[in-house]
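Undergrad: Reproduced below are the annotations present in Swiss-Prot:
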{"type": "ACT_SITE", "residues": "Asp165", "note": "active site, proton acceptor"}
{"type": "BINDING", "residues": "Val46, Gly47, Thr48, Gly49, Ser50, Phe51, Gly52, Ile53, Val54, Lys69", "note": "ATP binding site"}
{"type": "DOMAIN", "residues": "40-324", "note": "domain 'Protein kinase'"}
{"type": "MUTAGEN", "residues": "Lys69 to Arg", "note": "Abolishes kinase activity. Altered BASL exclusion from nucleus"}
{"type": "MUTAGEN", "residues": "Arg80 to Ala", "note": "No effect"}
{"type": "MUTAGEN", "residues": "Tyr200 to Phe", "note": "Normal interaction with KIB1"}
{"type": "MUTAGEN", "residues": "Glu263 to Lys", "note": "In dwf12-2D/bin2-1; brassinosteroid-insensitive dwarf mutant; increased kinase activity. Reduced interaction with KIB1. Strongly reduced number of stomata in hypocotyls as well as decreased stomatal index in leaves"}
Amino acid sequence: MADDKEMPAAVVDGHDQVTGHIISTTIGGKNGEPKQTISYMAERVVGTGSFGIVFQAKCLETGETVAIKKVLQDRRYKNRELQLMRVMDHPNVVCLKHCFFSTTSKDELFLNLVMEYVPESLYRVLKHYSSANQRMPLVYVKLYMYQIFRGLAYIHNVAGVCHRDLKPQNLLVDPLTHQVKICDFGSAKQLVKGEANISYICSRFYRAPELIFGATEYTTSIDIWSAGCVLAELLLGQPLFPGENAVDQLVEIIKVLGTPTREEIRCMNPHYTDFRFPQIKAHPWHKIFHKRMPPEAIDFASRLLQYSPSLRCTALEACAHPFFDELREPNARLPNGRPFPPLFNFKQEVAGSSPELVNKLIPDHIKRQLGLSFLNQSGT
């Protein structure tokens, strides 16, 4: 199918109902090729929210299954999610295939984002394990978290974007290959230093403490906190900080990390001076997880879930953590013996990183393979 991410989006006559309907749209031909008509049969709704709906659809011309996110579009503004998705291209970020606008009988304008279809979410995988009264095997925790951080490294470093709503529902998993893709850029934004942002973003259990403190000049480290919460949830089988409201959310965090110091509060929000918290000691990390939890898993969680945003490791530093060393072993495989999805085909996300970090990220056996391919290319 032709990829028209860069083309202006066509407007088609949509339907008020979704499932069972056929939506036809035209995509522009590239390099002088004729335009193509593409038709989608809407099959079932797979997600709903304040934004609109996501439905599974089949392309009638190719038989390919896609996900279409349909959102109400304000005619006065460009859609930020569309602008961001058009420039992103990474194995751990869901791919935008193309987009079109549709109208309803009430003359409402909807934007339809046509994306690759990934059948499962980390949320549903977690529910599967908890309903079976099981913990997720550690190799899957490592594999999923590594890919999440790799996707974040690309989003943060290359696209310059903060996701701002990282949670298990927005992390898609292919059950056959175990490839993970970050999705839903409806809250995402390119953060500009010195420019204020809203603090009321991110789903509560995964919301960084600086957001609870009302900070407006936060950084991409809010995504690192959210990823730390996801890691803890995969290890525990339940959310680490299950707050019932914004204030209770902070209480849940304090019960684990202890009361933040004045300096930590200043790091989170320099304008927050109302310091009236009960003095609670930090709960040791090793007591939060079960006795057999590997020390590198506990160390990793503690490096992500820090009050001071600047003390949290970056996404690439997270990928290099010893917690993921098992994935870098030469004979590492999925439990069923199949190979892992590609984990080390780094490109833009390592640009500007120190040689030491790149050295840690790329295993020796991969370096040897790359070295051989370079030798072959040079004809020696």
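Heads up, the Cβ atoms here are built off N, Cα and C, so glycines get one too.
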Undergrad: Give me the largest Cα to Cα distance among Val46, Gly47, Thr48, Gly49, Ser50, Phe51, Gly52, Ile53, Val54, Lys69, the residues the record lists as binding ATP, in Å as a whole number.
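TA: Farthest Cα pair among residues binding ATP: 14 Å.
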Undergrad: Cα-Cα separation of Arg80 (mutagenesis position) and Tyr200 (mutagenesis position), in Å?
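TA: Here the two Cα atoms are 18 Å apart.
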Undergrad: Tell me, in order along the sequence, which recorded positions from Lys69, Asp165, Tyr200, Glu263 have their CA within 10 Å of Val54 (ATP binding site).
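TA: Of Lys69, Asp165, Tyr200, Glu263, within range: Lys69.
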Undergrad: Since the record lists Lys69, Arg80 as mutagenesis positions, which of them has the fewest other Cβ atoms within 10 Å of its Cβ?
TA: Arg80
Undergrad: For a quick check of understanding: among the recorded positions Asp165, Glu263, which residue's Cβ has the most other Cβ atoms within 10 Å?
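TA: Highest number of other Cβ atoms within 10 Å: Asp165.
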Undergrad: Write down the Cα-Cα distance for Val46 (ATP binding site) and Glu263 (mutagenesis position), rounded and given in Å.
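TA: Checking the Cα atoms of Glu263 (mutagenesis position) and Val46 (ATP binding site) gives a distance of 44 Å.
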Undergrad: Mind telling me which of the binding-site residues Thr48, Ser50 has the densest Cβ neighbourhood, counting other Cβ atoms within 10 Å?
TA: Thr48
Undergrad: In the three-state scheme derived from DSSP, which category covers Val46 (ATP binding site)?
TA: strand
Undergrad: At the level of the C-alpha atoms, what whole-angstrom distance separates Ser50 (ATP binding site) and Tyr200 (mutagenesis position)?
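TA: Approximately 15 Å lies between the Cα of Ser50 (ATP binding site) and that of Tyr200 (mutagenesis position).
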Undergrad: Taking Cα atoms as reference points, rank the recorded positions Lys69, Asp165, Tyr200 by distance from Thr48 (ATP binding site) and give the first.
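TA: Checked the recorded positions Lys69, Asp165, Tyr200; minimum Cα distance to Thr48 (ATP binding site) goes to Lys69.
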Undergrad: Taking just the CA atoms, what is the gap between Tyr200 (mutagenesis position) and the residue listed as 'active site, proton acceptor' in Å?
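TA: One finds 11 Å between the Cα atoms of these residues.
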Undergrad: Measuring Cα to Cα, how many Å separate Gly52 (ATP binding site) from the residue listed as 'active site, proton acceptor'?
TA: 16
Undergrad: If you measure Val46 (ATP binding site) to the residue listed as 'active site, proton acceptor' at Cα, how many Å is it?
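TA: Given the Cα positions, Val46 (ATP binding site) is 18 Å from the residue listed as 'active site, proton acceptor'.
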